[in-house]
Amino acid sequence: MSNKNVNVRKSQEITFCLLAGILMFMAMMVAGRAEAGVALGATRVIYPAGQKQEQLAVTNNDENSTYLIQSWVENADGVKDGRFIVTPPLFAMKGKKENTLRILDATNNQLPQDRESLFWMNVKAIPSMDKSKLTENTLQLAIISRIKLYYRPAKLALPPDQAAEKLRFRRSANSLTLINPTPYYLTVTELNAGTRVLENALVPPMGESTVKLPSDAGSNITYRTINDYGALTPKMTGVME
């Protein structure tokens, strides 16, 4: 290999390392800012049918920063949806303060009443900047917190705490299908086939979700789910169809 090619390759490696370092630094800065900045009071919102409103707490843990808070709801496909209204939709939040978002039902009973419906609650935190300190190289990062919002009809056929144990499984050569016969969304985590860890899955009510299955995966299926409070349920053994 010529010296010219060696130098080009070294230059490319140095550039790649620099870019990787910059991206890692930015990720650390964002993570630190998110931890010190704005936090939500829940990991999911359950909206019972017939309720006038549901509340979500928002806290600014950063004593020295003011944030502009913007909130909205999206449907399951990630498109803004007016069937739930968030108020206030936009407000300024000073350091060490807490505010409450009110989520209002504007669905007019048009959603299915035999199962849950999935939406996404979005809260964007935009940090304020001192204009006197701004330069051409200033990078302003807005952080969006996105959590599930479940619309839950009244009088569903099964209590929510019994749904996880009803999950069933169907295995093929290279995939595992999770079958949910209940009216609730099931967030499945710590899914294992023998000693192989499989990907997490969100299984819709009265529906299915499929995950990849390694060729050397064992036959014993175990899993846990996340309940209404964001906590893990006890480990369960999968029942095959």
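Cβ atoms are placed via backbone N, Cα and C, with glycine included.
Here the residue is the original one, but Swiss-Prot notes a natural variant at this spot, MET29 to Val: In strain: Clinical isolate 149 and O2:K1:H+ / MT78.
In this structure, GLU54 (variant position) is part of a beta strand by DSSP. Within the same chain, residues at least 6 positions away in sequence whose Cβ sits under 8 Å from that of GLU54 (variant position) are VAL45, ILE46, TYR47, PRO48, ARG102, ILE103. For GLU54 to Val, Swiss-Prot lists a natural variant annotated as follows: In strain: Clinical isolate 149 and O2:K1:H+ / MT78.
In this structure, THR210 (variant position) is part of a beta strand by DSSP. Within 10 Å of the C-beta of THR210 (variant position) we count 14 further C-beta atoms, all protein chains included. What Swiss-Prot notes for the natural variant THR210 to Ala is this: In strain: Clinical isolate 149 and O2:K1:H+ / MT78.
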